[in-house]
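Some features that Swiss-Prot has for this protein:
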type    : residues                                               : note
BINDING : ALA70, GLN71, SER72, GLY73, THR74, GLY75, LYS76, THR77 : ATP binding site
DOMAIN  : 57-227                                                 : domain 'Helicase ATP-binding'
DOMAIN  : 238-399                                                : domain 'Helicase C-terminal'
MUTAGEN : GLY150 to Ser                                          : In allele eIF4AIII-19; homozygous oocytes are non-viable
Amino acid sequence: MARKNAQAEDLSNVEFETSEDVEVIPTFNAMNLKEELLRGIYAYGFEKPSAIQQRSITPIVKGRDVIAQAQSGTGKTATFSISILQSLDTTLRETQVLCLSPTRELAVQIQKVILALGDMMNVQCHVCIGGTNLGEDIRKLDYGQHIVSGTPGRVFDMIKRRVLRTRAIKMLVLDEADEMLNKGFKEQIYDVYRYLPPATQVVLISATLPHEILEMTSKFMTDPIRILVKRDELTLEGIKQFFVAVEREEWKFDTLCDLYDTLTITQAVIFCNTKRKVDWLTEKMREANFTVSSMHGDMPQKERDEIMKEFRAGQSRVLITTDVWARGIDVQQVSLVINYDLPNNRELYIHRIGRSGRFGRKGVAINFVKSDDIRILRDIEQYYSTQIDEMPMNVADLI
């Protein structure tokens, strides 16, 4: 997979190629899926599989170990959700699949996608995350859950307490594996793995493939199929990107107020770089009598869930947040993203913006830039070979 002499450096830049025997299956119909799963996929609004879905679903369903290098916005969650649902034996009321992810939000998101796609299959899927009631976990797991989606610490705790029985587990999914390692979950992932039956199939999804990840794949996997979704398939296509030049930081606020009526045509997400800025901006918008909701990593879990629920249901139309939201949280109606602050790195840009026009849905992104930000913006533009123009007056017509 990597040239030997590259072992010492970060392997994320090594040419990671898709395995030669990977077939591209162009439609969901051609994947030989269960009838009720297929109906669930179409009911969810999917029409055509994304690049990663065309390549990964079939090998996973066939039981192969798979390493997929893919970022959010590629349809990765639905990729393994569909594969899991196809592989399940719903008549067996035991945990057969375990999904681990780096954040509570993502674990919940995965559960929602699985339940939505498996709506006609009578599937049981439980979320196992910290900050929730232990008794509830025990009751739910006792009842029998086909799939458990959770964060590594809580899942390991449940296995150790023998509340989560692993004897029927046949698949382990590691989503955003690089993020899990960044958050220090390496030990817990290894701990969980040790409790699983030896023949467990492993599916690993990661945006980058640093040495630690490759080390993990060599320990957990047998002859894995590799699937790389190149960045050009992480689309900024169909997303119109603009910038508004402001001379001073304070002027961003006035610009946002001017845009408020445009924002509420659909639903909008506004990104700030810090939690303090989110709180400050939310407060200031409310003082000016604008209705907004906000979310960041310091809020209690319950509150974050509540806010996400309202936003998903369309009860709140403008959400101010930090990058905690940008990874893997999918709200289909969002067609406008505003970077109140330009992100601190190029990858975050596609995580924030690449959400709004998923799978052919159109979107608009507006970047607020001070003069010293223009350089960063041009760098982003070049990196993704995309175009970011000055915002036109009629921006409302584009949304």
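Positions of Cβ are set from backbone N, Cα and C atoms, glycine also.
Shown on the structure are the features that Swiss-Prot records.
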residue : record               : DSSP (3 states)
ALA70   : ATP binding site     : coil
GLY75   : ATP binding site     : coil
GLY150  : mutagenesis position : strand
Inter-residue C-alpha distance, LYS76 (ATP binding site) and GLY150 (mutagenesis position) (nearest angstrom): 17
List of residues, in chain order, with Cβ under 8 A from that of GLY150 (mutagenesis position) and at least 6 apart: LEU98, CYS99, LEU100, SER101, ALA107, VAL127, CYS128, ILE129, MET158
CB contacts for THR74 (ATP binding site) [other CB atoms within 10 A, all chains]: 26
Model confidence over the domain 'Helicase C-terminal' (238-399), averaged pLDDT: 84
Other CB atoms within 10 A, centred on ALA70 (ATP binding site): 24
